[in-house]
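Taken verbatim from Swiss-Prot:
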DOMAIN    60-377  domain 'PPM-type phosphatase'
BINDING   D118, G119  Mn(2+) 1 binding site
BINDING   D118, D306, D368  Mn(2+) 2 binding site
MUTAGEN   S265 to K  Abolishes interaction with PYR/PYL/RCAR abscisic acid intracellular receptors; when associated with K-267
MUTAGEN   S265 to F  Decreases binding affinity to PYL3 15-fold; when associated with M-267
MUTAGEN   I267 to M  Decreases binding affinity to PYL3 15-fold; when associated with F-265
MUTAGEN   I267 to K  Abolishes interaction with PYR/PYL/RCAR abscisic acid intracellular receptors; when associated with K-265
Amino acid sequence: MAAAAAAAAICGEDETAARVGCTGEWAGGIERVDLGERKEAVAAAGAGKRSVYLMDCAPVWGCASTRGRSAEMEDASAAVPRFADVPVRLLASRRDLDALGLDADALRLPAHLFGVFDGHGGAEVANYCRERIHVVLSEELKRLGKNLGEMGEVDMKEHWDDVFTKCFQRVDDEVSGRVTRVVNGGGEVRSEPVTAENVGSTAVVALVCSSHVVVANCGDSRIVLCRGKEPVALSIDHKPDRKDERARIEAQGGKVIQWNGYRVSGILAMSRSIGDRYLKPFVIPKPEVMVVPRAKDDDCLILASDGLWDVVSNEEACKVARRQILLWHKNNGAASPLSDEGEGSTDPAAQAAADYLMRLALKKGSEDNITVIVVDLKPRKKLKNIS
């Protein structure tokens, strides 16, 4: 599988990067197969149309990142095409898959990962997340996949919660030095922490496949789906003054203090993160997860650190990204170039959108690092058949 060889596309200080998989139009016209659309999907399959679950699409994207007005660059990002194969039973019910004539136990969908990690106190944890989250997530998906055959009907949301929670907790344990390993003679040695106890990072991650987008968020980076002309927030910022977050912190004996904004113990301006072991158990690495079926009018995803979101609204970001992508294709043609391998090339349309958003945040006075990933979800070439 190409995921084994794929490395994360990294945006460092004042650099931009973009890589491409494949694009496509939904063959046969089935944009998504959801529980509420079972009859239509079955009818389409009977008419000779191909299910979205038999499509392989690596989305195209662009990434832009800058230190901005900050003294240090503490953001990191990752784009990893085909990092894992997802059991289709995590995306649809056995009943629906059987109705489509698909093997519910054997079928896997190629998945692609995008992530933004906004560090604080240093870049070490953000950089560690960039290198490790997709690896650990792939391992957790394989672990779950081995057990799916023994399960009955699967609660998709429950299993995705479990997969991402274990992934983020494992990375947090590694960062904090809470991992033990067996040495010669059978003894155990605890690993060293990656960095100081006051260093941490947000993590917002999107897993994209042909049928769904699955999002996990921990912290105050954000992901927004541009669906048609409307922004759809796929994450909710973890701020200490959020009612449920404040209640959780105070139930653990912690305090939320107003000190140049609401902060945990008067220090950290977010209520969840990876790292920050000096603020445990008040600051936790548990992500909130959302599973979203893809739709025909999905335009793009925007993942970004708060250097963008502090000065640009969801509505403006979607409007700008959509306009820049359309403008590029209007001036240069409908299709973006593809590499011979189907991944690893640049996508100038998505890159133009990411660059523009980064410059817009600077123009609006953002004082933080800014990292933006724009994932173009609009199909422009035929999808590859994986059946």
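The chain as shown is numbered from 1 upward.
Including glycine, each Cβ sits where the backbone N, Cα and C put it.
If you look for the noted substitutions, you won't find them, since the model keeps the original residues.
Annotated features, which come from Swiss-Prot, shown on the structure.
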residue: D118; record: Mn(2+) 1 binding site; contacts (Cβ under 8 Å, 6+ apart): E74, D75, A126, S201, T202, G219, D220, S221, S305, D306, G307, N369, T371
residue: G119; record: Mn(2+) 1 binding site; contacts (Cβ under 8 Å, 6+ apart): E74, D75, A76, V125, A126, N127, V199, G200, S201
residue: S265; record: mutagenesis position; contacts (Cβ under 8 Å, 6+ apart): G254, K255, I257, L279, F282
residue: I267; record: mutagenesis position; contacts (Cβ under 8 Å, 6+ apart): L279
residue: D368; record: Mn(2+) 2 binding site; contacts (Cβ under 8 Å, 6+ apart): G68, R69, S70, S305, D306, G307, D310
Is D306 (Mn(2+) 2 binding site) helix, strand or coil when read with DSSP?
helix
Quick check: which same-chain residues outside D118, D306, D368 lie with their CB within 8 A of the centre of the Mn(2+) 2 site CB atoms?
D75, T202, D220, S221, S305, G307, L308, W309, D310, N369, I370
Can you check what DSSP calls G119 (Mn(2+) 1 binding site), collapsed to helix, strand or coil?
strand
How many neighbouring Cβ atoms, not counting its own, are there within 10 Å of the Cβ of D306 (Mn(2+) 2 binding site)?
24
